[in-house]
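**Q** Could you have a look at this structure, given as structure tokens, before my questions?
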Amino acid sequence: MVPVVALVGRPNVGKSTLFNRLTRTRDALVADFPGLTRDRKYGRAEIEGREFICIDTGGIDGTEDGVETRMAEQSLLAIEEADVVLFMVDARAGLMPADEAIAKHLRSREKPTFLVANKTDGLDPDQAVVDFYSLGLGEIYPIAASHGRGVLSLLEHVLLPWMEDLAPQEEVDEDAEYWAQFEAEENGEEEEEDDFDPQSLPIKLAIVGRPNVGKSTLTNRILGEERVVVYDMPGTTRDSIYIPMERDGREYVLIDTAGVRKRGKITDAVEKFSVIKTLQAIEDANVVMLVIDAREGISDQDLSLLGFILNSGRSLVIVVNKWDGLSQEVKEQVKETLDFRLGFIDFARVHFISALHGSGVGNLFESVREAYDSSTRRVGTSMLTRIMTMAVEDHQPPLVRGRRVKLKYAHAGGYNPPIVVIHGNQVKDLPDSYKRYLMNYFRKSLDVMGSPIRIQFKEGENPYANKRNTLTPTQMRKRKRLMKHIKKNK
């Protein structure tokens, strides 16, 4: 088994900074105020070629109420999952009562625990860590995570001895970030191969929406465990959380994202960075579930987020949450509003669910698989050209400057989303209405559902364009005689 290392401690002691340092990413949000990390987050790290899984957790200080209580529960769950615990303290702040409470809990769990004193830059390390020996956790490892000082020594003295006793593991099945990056790279490489099998890869599924529409509740309902902090306050998820799972024999990487709100309401840099990571999660996903609050209806921000999903070319499933408890009259009004405002998204399935009670959730994955299969289906050049020919026979292209636009052949230009490349003459002059006609014709003929389809046009090149033949001496003499004759008859 690959070792699992949990970073625990009070809020704002530098756990996320060390997490980013170990995983060589910026996957954990970092800012100078307590309570920023709310869920436990997994990342892949290695030392001297040996891999381990690092878990970043929310802080525990013993004064939690509301959502902070749930953050503390996530931290305690991370301790149970871990093989090794790095207990981090703040050397600048000194020993705090919360540090003593955490140390007491760690001793009761009998987990291998190592005490790490962070923020020792500018201090005498030996003097700064003296008070922490009273915690009774043995040797103290002073580091400055923000600058990387002492981190390598920590790895060599703490983690490497543990990993030398473990055989390298070839398959990592719990590290979601590893899955996401590895499969994205593998997807990009294998798409160029004829024997590419999209069914062999996990489906990366992002759950997005405005704050407090029930994304994390839906994630937990799907997983069957309280994996993501859920609390009735907008913005309790600030990071994008990658979670591997399996359902009906198919593997998935579930991405629970931070809520995206109106730009004017994004008041601090942390939330702006969370929005960026949400948009990056959409780019990384194969299929996106857009969660909409049935009680609040379609907002401009929902449409803005929908536009980003479409521009990214991602497959889409629309989920209308909080459907329970609504009267039949209100439900009809919501459906009419959806038809009116989302009429241009005719390819996406719409599901009405209650994530809290689980009604309608079981049917979501049928649409997810349908959308993924549509976006990754391989179609040959002969089939695409035949469909294009049928479309032209049913409805001829318009005349452009007195000449009919000629479409010659079509072939696949990419997948996820499906791209059809059409070659012909004067295709750049085709009106948008005819391009939409072709797109809809291909969608109907290929039975593409849940995924956008894109059509690109390539103009046939004239090999003689901008070229002039040089005249032979005989042709030059004829040309001169002709020019004389023309001048003489003027």
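A Cβ is built for glycine as well, from the same backbone N, Cα and C atoms used for every other residue.
What Swiss-Prot records for this protein is below:
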DOMAIN    3-166  domain 'EngA-type G 1'
BINDING   9-16, 56-60, 118-121  GTP 1 binding site
MUTAGEN   Lys15 to Ala  Complements a disruption mutant, KM for GTP 695 uM
MUTAGEN   Ser16 to Ala  Does not complement a disruption mutant, KM for GTP 4.9 mM. Decreased GTPase activity, no stimulation by YihI
MUTAGEN   Asn118 to Asp  Complements a disruption mutant at 42 degrees Celsius, very poor complementation at 30 degrees Celsius. Reduces affinity for the 50S ribosomal subunit at 30 degrees Celsius. RelA suppresses this point mutation at 30 degrees Celsius
MUTAGEN   Asn118 to Asp  Does not complement a disruption mutant at 42 degrees Celsius, diminished association with 50S ribosomal subunits; when associated with D-321
DOMAIN    203-376  domain 'EngA-type G 2'
BINDING   209-216, 256-260, 321-324  GTP 2 binding site
MUTAGEN   Lys215 to Ala  Does not complement a disruption mutant, KM for GTP 6.7 mM
MUTAGEN   Ser216 to Ala  Does not complement a disruption mutant, considerably decreased GTPase activity, KM for GTP 4.8 mM, no stimulation by YihI
MUTAGEN   Asn321 to Asp  Complements a disruption mutant at 42 degrees Celsius, no complementation at 30 degrees Celsius. Greatly reduces affinity for the 50S ribosomal subunit at 30 degrees Celsius. RelA suppresses this point mutation at 30 degrees Celsius
MUTAGEN   Gly414 to Arg  Does not complement rrmJ deletion, complements der disruption at 42 degrees Celsius
MUTAGEN   Gly424 to Asp  Does not complement rrmJ deletion, nor the der disruption at 42 degrees Celsius
MUTAGEN   Asn469 to Lys  Does not complement rrmJ deletion, complements der disruption at 42 degrees Celsius
MUTAGEN   Thr472 to Ala  Does not complement rrmJ deletion, complements der disruption at 42 degrees Celsius
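Provide an account of the burial state, proximal residues and distances for the features listed.
**A** Look at Lys15 (mutagenesis position): DSSP puts it in a helix.
Its Cβ placed at the centre, Ser16 (mutagenesis position) has 25 other Cβ atoms within 10 Å.
Of all Cβ atoms in the protein chains displayed, 25 besides its own lie within 10 Å of the Cβ of Asn118 (mutagenesis position).
Asn118 (mutagenesis position) carries a strand DSSP state (E or B).
According to its DSSP assignment, Asn321 (mutagenesis position) is in a strand.
For Lys215 (mutagenesis position), the Cβ neighbour count at a 10 Å cut-off comes to 28, with all displayed protein chains included.
DSSP gives Ser216 (mutagenesis position) a helix state.
There are 24 other CB atoms within 10 A of the CB of Asn321 (mutagenesis position), with all protein chains counted.
Gly424 (mutagenesis position) counts 20 other C-beta atoms within 10 Å of its own C-beta, drawing on all protein chains shown. DSSP assigns Gly424 (mutagenesis position) to a strand segment in the three-state reduction.
The number of other CB atoms found within 10 A of the CB of Asn469 (mutagenesis position), across every protein chain shown, is 7.
Following the DSSP three-state reduction, the secondary structure of Thr472 (mutagenesis position) is coil.
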**Q** Can you tell which of the recorded positions Gly209, Ser216, Asn321 lies nearest to Gly9 (GTP 1 binding site) in space, using Cα positions?
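**A** Closest recorded candidate to Gly9 (GTP 1 binding site) by Cα: Ser216.
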**Q** Distance between Ser16 (mutagenesis position) and Thr57 (GTP 1 binding site) at the Cα atoms, whole Å?
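**A** Cα of Ser16 (mutagenesis position) to Cα of Thr57 (GTP 1 binding site) measures 8 Å after rounding.
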**Q** Could you state the whole-number distance in Å separating the C-alpha atoms of Asn12 (GTP 1 binding site) and Asn118 (mutagenesis position)?
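**A** The separation of the Cα atoms works out to 10 Å.
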**Q** In whole Å, note down how far the CA of Thr57 (GTP 1 binding site) lies from the CA of Lys15 (mutagenesis position).
**A** 8
**Q** Would you please pick out, from the recorded positions Gly9, Gly209, Gly414, the one with the fewest other Cβ atoms within 10 Å of its Cβ?
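**A** Gly414, out of the recorded positions Gly9, Gly209, Gly414, has the fewest neighbouring Cβ atoms within 10 Å.
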**Q** Rounded to the nearest angstrom, how far is the Cα of Gly209 (GTP 2 binding site) from the Cα of Ser216 (mutagenesis position)?
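**A** Between the alpha carbons of Ser216 (mutagenesis position) and Gly209 (GTP 2 binding site) there are 11 Å.
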**Q** Of the mutagenesis positions Asn118, Asn321, Gly414, Gly424, Asn469, which one has its Cα closest to the Cα of Asn212 (GTP 2 binding site)?
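**A** That would be Asn321, the closest of Asn118, Asn321, Gly414, Gly424, Asn469 to Asn212 (GTP 2 binding site).
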**Q** Looking only at Asn12, Thr57, Thr120, Ser216, Thr472, the recorded positions on record, which one has the least crowded Cβ, with the fewest other Cβ atoms within 10 Å?
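**A** Sparsest of the recorded positions Asn12, Thr57, Thr120, Ser216, Thr472 by Cβ contacts within 10 Å: Thr472.
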